[in-house]
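One structure is given here, and the rest of the page talks about it.
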Amino acid sequence: MKKKAEWPRKLRSQEWYGGTSRDVIYHRGWLKNQGYPHDLFDGRPVIGILNTWSDMTPCNGHLRELAEKVKAGVWEAGGFPLEVPVFSASENTFRPTAMMYRNLAALAVEEAIRGQPMDGCVLLVGCDKTTPSLLMGAASCDLPSIVVTGGPMLNGYFRGERVGSGTHLWKFSEMVKAGEMTQAEFLEAEASMSRSSGTCNTMGTASTMASMAEALGMALSGNAAIPGVDSRRKVMAQLTGRRIVQMVKDDLKPSEIMTKQAFENAIRTNAAIGGSTNAVIHLLAIAGRVGIDLSLDDWDRCGRDVPTIVNLMPSGKYLMEEFFYAGGLPVVLKRLGEAGLLHKDALTVSGETVWDEVKDVVNWNEDVILPAEKALTSSGGIVVLRGNLAPKGAVLKPSAASPHLLVHKGRAVVFEDIDDYKAKINDDNLDIDENCIMVMKNCGPKGYPGMAEVGNMGLPPKVLKKGILDMVRISDARMSGTAYGTVVLHTSPEAAVGGPLAVVKNGDMIELDVPNRRLHLDISDEELARRLAEWQPNHDLPTSGYAFLHQQHVEGADTGADLDFLKGCRGNAVGKDSH
């Protein structure tokens, strides 16, 4: 007789599958129609593989194949894998913006975990919002969970030069406007940008969030950088499947891994890799689900003295494929540890500390992962700006900015929203030059709605034709992690709720002082108060559907832009019987 699987405790899936009651036979019997033999319901852990595959999410188009490797690992370790499709918010498809649906996806994931017979979860993610949304949902349930990402695309090349996902889209688009590239050449370049399955091959938001998951300890060491089509990505998926079974046995939960120390490690990692500004709102939101007190002040404090040592676009010149060959994120974590910038005893999903995982790794290419003395910037952390224009903060990515613009005073050229910007920006009669500061309103969490990636406003053609490639830009929007420029983002409070950004007028003088973390509208306190008292909202107001729910309940960018009723951990208690 085959020995029954033994586990140190009764698992929650046995509330559905264990015993001989009518309801158990109902749950168990119907699942058997998929050909599962009776002994699979003997108490072994049921592992939910939460898969964000979708034909509409091309970055995640290969996740079905990876899910099979995860299943193989779960079977090998004595678990029972069941794949569950979950909400997949594609960054390049969803309108008005995938960010508006991050919280909806997190809610759907949370309920999918809590409401079904899972003992542990594998979070199979890739595209930008899929990683934070699944981490948020899993954190709110606090079942053993582990991340495996789909990995980046292979390098792109156009006429012998590297082409970075997104980064060169913005660059080539500006070249067309400046008359330096023909439309035909732009179309030719399109074929070089996405030449394999996977996420953006730059250090955009997808690769940043894969790195954040690894730095938080929520993915196996080395996961972040393996290319999507590399055979080692499949191996990583299979090893992840094996590991989650042991995590269930050990009852190793997200709340034990995603501690304040882990978040500080992730913030410093983001600085070292030149990561996306989007990591700010995502980590704030994830921390809010775990119950960790994380703020913009933590971002500024932890990232201020961390050099950017990863030489990847958009900050540097290489791509994720080279980063993987150089040793990937473990090398970066080791460098942080050697510099005293890592909480070495932070726990990871492996059951080992982060330092035990990375202390012996080797940097195979010091032009890709740079020595500190050759860093792209000596202070690479996301800058948190404050002042009368951003009382609750705004952010800027120094590694992607122009050094000569980090201290700048200029005349405001104001766009009331994205439509106003699009209507005016190509007009040669627009009163603007390279010394001006472009200001866009009503693009925040409530205003857009959803906080779209429109903050990196394209420059006016008449400025581009002068060879000018950057100007100071300020908004309450986000920007793509693949983008670059001296761009002030996430200005809080946003314009749509009557923040000071809402009352900036054409011709106002604005001062940006990055070294002193200052963003100042050069008008008197009395004039600012008068304008704010007279302000009236002029953004769209949805009256029904999810857009209405989102706009009513979304919080500000300074706290992570989560829905107010979703913050915190609600646990994984089994609900009442369904029949």
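Placement of Cβ uses the backbone N, Cα and C atoms for every residue, glycine included.
At each noted site, the model still has the original residue.
Annotation of the mutagenesis experiment Cys59 to Ser in Swiss-Prot: Loss of activity. Does not bind iron-sulfur cluster. For Cys59 (mutagenesis position), applying a Cβ distance below 8 Å and a minimum sequence separation of six or more within one chain yields Ser90, Glu91, Asn92, Gly126, Cys127, Gly150, Gly198, Thr199, Cys200, Ala206.
According to Swiss-Prot, the [2Fe-2S] cluster binding site annotation covers Cys59, Cys127, Cys200. In three-state terms derived from DSSP, Cys200 (mutagenesis position) belongs to neither a helical nor a strand segment and is classed as coil.
In this structure, Glu91 (Mg(2+) binding site) belongs to neither helix nor strand by DSSP; it is coil. Take the CB of Glu91 (Mg(2+) binding site) and look out to 10 A: across all protein chains shown you find 25 other CB atoms. What Swiss-Prot records for Glu91, Asp128, Glu453 is Mg(2+) binding site.
Within 10 Å of the C-beta atom of Cys127 (mutagenesis position) sit 30 other C-beta atoms, taking all shown protein chains into account. One mutagenesis experiment named in Swiss-Prot is Cys127 to Ser, and its note says Loss of activity. Does not bind iron-sulfur cluster.
Here the residue is the original one, while Swiss-Prot reports the published mutagenesis Cys200 to Ser with the comment Almost loss of activity. Does not bind iron-sulfur cluster.
Under its mutagenesis entries, Swiss-Prot includes Cys436 to Ser with the note: No change in activity. Does not affect binding of iron-sulfur cluster. Taking all protein chains in view, 20 other C-beta atoms sit within 10 angstroms of the C-beta of Cys436 (mutagenesis position). According to its DSSP assignment, Cys436 (mutagenesis position) is coil.
The Cβ of Cys443 (mutagenesis position) lies under 8 Å from the Cβ of Asp417, Ile418, Met451, Ala452, Val454, Gly455, Ser475, Asp476, Ala477, Glu494, Ala495, each of which sits 6+ residues away along the same chain. Among the sequence features in Swiss-Prot, the mutagenesis site Cys443 to Ser is noted as follows: Slight decrease in activity. Does not affect binding of iron-sulfur cluster.
According to DSSP, Ser480 (mutagenesis position) sits in a coil region rather than a helix or strand. If you take the C-beta of Ser480 (mutagenesis position) and look for same-chain residues 6 or more apart in sequence within under 8 angstroms, you find Glu91, Gly166, Trp170, Gly204, Thr205, Ser276, Glu453, Asn456. For the mutagenesis experiment Ser480 to Ala, the note given by Swiss-Prot reads: Loss of activity.
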Alpha-carbon distance [Cys436 (mutagenesis position); Asp128 (Mg(2+) binding site)] in Å: 32
Non-site residues, in chain order, whose CB comes within 8 A of the mean position of the CB atoms of Glu91, Asp128, Glu453 at Mg(2+): Asn92, Thr97, Ala98, Met99, Cys127, Lys129, Gly204, Thr205, Ala206, Asn278, Ser480, Gly481
Output field, [2Fe-2S] cluster shell: CB within 8 Å of site CB centroid, site Cys59, Cys127, Cys200 dropped: Thr57, Pro58, Asn60, Ser90, Glu91, Asn92, Gly126, Asp128, Gly150, Ser165, Gly198, Thr199, Gly204, Ala206
